[in-house]
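J.: Here it is: the structure, laid out below.
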Amino acid sequence: MEKTCIDALPLTMNSSEKQETVCIFGTGDFGRSLGLKMLQCGYSVVFGSRNPQKTTLLPSGAEVLSYSEAAKKSGIIIIAIHREHYDFLTELTEVLNGKILVDISNNLKINQYPESNAEYLAHLVPGAHVVKAFNTISAWALQSGALDASRQVFVCGNDSKAKQRVMDIVRNLGLTPMDQGSLMAAKEIEKYPLQLFPMWRFPFYLSAVLCVFLFFYCVIRDVIYPYVYEKKDNTFRMAISIPNRIFPITALTLLALVYLPGVIAAILQLYRGTKYRRFPDWLDHWMLCRKQLGLVALGFAFLHVLYTLVIPIRYYVRWRLGNLTVTQAILKKENPFSTSSAWLSDSYVALGILGFFLFVLLGITSLPSVSNAVNWREFRFVQSKLGYLTLILCTAHTLVYGGKRFLSPSNLRWYLPAAYVLGLIIPCTVLVIKFVLIMPCVDNTLTRIRQGWERNSKH
């Protein structure tokens, strides 16, 4: 073998396989990048082009022929052209008969056509073995070698031998083939590169709605109300003070919403007396988004920490502290030290620090590189047991912050309670229901149901 692929980590290194010729139809960015990668890994590459004489920028060592001549050189042909230009393949039906056609194309939008591109290709050339692959790898990644985050290649096809040959090529290129089954899976594979954060939409939309609602709520209480009754201009609070109330409330609410669907699912299973009935679609989607909800919540918690750290350097805080000091000096008064206030203040800060530490720990363990290194019991312990402990600490942090002001009528403005009171509704609800669910009389029944027992079983 004259060349070896530096980036390749193949499972099997068969010399005869590495010397085989691969044909690539199309000389665009992806076709050239894939051809270069194959040349580096020892394959012979033949490009098929409609204008072989005018083709430029191809990797050295590759041969360029017409489509029909190039197809005769190899048993595997990679179709690196768009679906709109597949029609010419019908003219090569006899040449392509019995060959493996690898469809790598993607569409501009999801469900652009009634069938997948691979199925359409199989319909155009019924005598060929069509395999879908390489559509999740970009040309830039192939050229730069930046494949650490995208080494997985989804492969599907109706012919198992053809699919296996393509998967061998994928391995020899240093990538990881993922067998997705028959060609019917091609439609889902083609949707994958076109999706834009599908599991992040609900968390983003929900957090945006919460932030907007809390912003207007705080503006009404802290800006409009003082202006109406006291003629005070508190608009400067919209820069730091109000966001520093919105972010922790949103973080705590989203964290509670991570564990609320699990509580609802447990109640449904107890009510139904079985685990063999499917959850509603909205609950199923909600449970699938829990990781994203938690990470968005962690982001808001980080913002809360950053905004809190800048409080001492704010002009308003320095002015208020200096003005209070001068006033006390003029009046010759001093505030006596309050042990109870010191306890409340230190407890509030300590609970916040511990809660944020566990919050960060939850975020770290949700990373694929970390979650793959622990077993299921360890992962469940961190995400469930420590997760609820995090929720308890963060809720206690907010409760201690409120102190005695929860029941104070002077804290109501236009009969509206402080924003942090709203932020405690969902977390406290989740914790109360969870406390009921972990009681032995309830937990034992729930455990039996999740192990397959049915209340109304006929067997």
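Every residue, even glycine, has its Cβ placed from backbone N, Cα and C.
Remember, predicted model here, so these are calculated numbers, not experimental data.
Sharing the record's features from Swiss-Prot:
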BINDING   27-30, 49-50, Tyr67, 81-85, Asn106, Ala139, Arg171  NADP(+) binding site
BINDING   Trp140, Asp148, Gln269, Arg290, Ser366, Gln383  FAD binding site
BINDING   Tyr217, Tyr307  Fe(3+) binding site
BINDING   His304, His397  heme b binding site
MUTAGEN   Ser138 to Gln  Strongly reduced enzyme activity. No effect on trimerization and on heme binding
J.: Which chain-mates of Tyr307 (Fe(3+) binding site) that are at least 6 residues away have a CB under 8 A from its CB, listed by sequence?
T.: Ile240, Pro243, Asn244, Phe247
J.: Need the DSSP three-state call for Trp140 (FAD binding site) to compare against my parser.
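T.: Its secondary structure by DSSP: helix.
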J.: Same-chain residues six or more away whose CB lies under 8 A from the CB of Gln383 (FAD binding site)?
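T.: Same-chain residues close to Gln383 (FAD binding site) (Cβ under 8 Å, separated by 6 or more) are Leu362, Thr365, Ser366.
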J.: Restricting to the same chain and to sequence separations of six or more, state which residues have a Cβ under 8 Å from that of His82 (NADP(+) binding site).
T.: Ser105
J.: Which entry in the list of binding-site residues, Tyr67, Trp140, has its Cβ near the fewest other Cβ atoms, using 10 Å as the limit?
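T.: Checked Tyr67, Trp140; of these binding-site residues, fewest Cβ neighbours within 10 Å: Trp140.
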J.: For Gln383 (FAD binding site), which DSSP three-state class applies?
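T.: Once the DSSP labels are grouped into three classes, Gln383 (FAD binding site) ends up as helix.
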J.: Based on Cα distances to His397 (heme b binding site), point out the closest of the binding-site residues Thr27, Trp140, Gln269, Arg290.
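T.: In terms of Cα distance, His397 (heme b binding site) lies closest to Arg290.
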